[in-house]
Amino acid sequence: MNKAELIDVLTTKMGTDRRQATAAVENVVDTIVRAVHKGDSVTITGFGVFEQRRRAARVARNPRTGETVKVKPTSVPAFRPGAQFKAVISGAQKLPADGPAVKRGVTAGPAKKAAKKAPAKKAAAKKTATKAAAKKAPAKKAATKAPAKKAATKAPAKKAATKAPAKKAATKAPAKKAAAKAPAKKAATKAPAKKAAAKKAPAKKGRR
């Protein structure tokens, strides 16, 4: 909406001619600009505050050349929207179909109610979180206790396991001794066989 469109809307709402609506808009704007220029603030309840803000000296950069430029301290106009204006735009407050969009005294009710309701929900969330933590703590204690019992039962099993290999080793020792004996007997039986072969050789020589 531009200035001309704003004047048209005011002409219809005020039920007056265009000249009077134009004068009303221009006078309002002129008054705000002059007051802010002086350093004063213009407050419209429910709508917002027009004020002057002071900016300190700073260092900026030229976007074209990339050079560093020193900016002197300056004053800029600023607008702070009111609580009721914010509530209407955000949807927290319903915009009335008829009458003024913002009224004096309407802001305090919904804004305070919403502010009080939020901490209540936060406190409830904290309460449930502490309850959950309290329930969770015994579960952890029980979990740590269970492995302790398991370890206690496991200890005798290890002792038995170490005994078993000892018996096995004891039985294995005679087996090796027997194995060593066996080749000795074989060697003993093999020796006469060679002797017999030596005796047989001279017999062949005599026949020739």
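The backbone N, Cα and C atoms fix where each Cβ goes, and this holds for glycine too.
These figures come from a predicted structure and were not determined experimentally.
One mutagenesis experiment catalogued in Swiss-Prot, Lys3 to Arg or Gln, is accompanied by this note: Significantly reduces protein level in vivo. Mapped onto three states, the DSSP output places Lys3 (mutagenesis position) in helix. For Lys3 (mutagenesis position), the same-chain residues 6+ apart in sequence whose C-beta sits under 8 angstroms from its C-beta are Val25.
Long-range Cβ contacts of Thr12 (variant position) within its own chain (separation 6+, distance under 8 Å) are none. What Swiss-Prot notes for the natural variant Thr12 to Lys is this: In strain: LR222.
The note that Swiss-Prot attaches to the natural variant Gly15 to Asn is: In strain: LR222. The secondary structure of Gly15 (variant position), as reduced to three states from DSSP, is coil rather than helix or strand.
Swiss-Prot documents Arg55 to Ala as a published mutagenesis change and attaches the note Significantly reduces protein level in vivo. For Arg55 (mutagenesis position), the same-chain residues lying six or more positions away in sequence with a CB closer than 8 A to its CB are Pro73, Thr74, Ser75, Val76.
Just so you know, the Cβ of Lys72 (mutagenesis position) picks up 8 other Cβ atoms within 10 Å once every protein chain is counted. Among the sequence features in Swiss-Prot, the mutagenesis site Lys72 to Arg is noted as follows: No protein in vivo.
Counting every protein chain shown, 15 other Cβ atoms lie within 10 Å of the Cβ of Lys86 (mutagenesis position). Among the mutagenesis entries in Swiss-Prot is Lys86 to Arg, noted as: Wild-type growth, no overt gene expression changes, 20% survival on INH, reduced ability to form SCV on INH.
Applying an 8 A CB threshold to same-chain residues 6 or more apart, the list for Lys94 (mutagenesis position) is empty. In Swiss-Prot, a published mutagenesis experiment is listed as Lys94 to Arg, annotated No protein in vivo.
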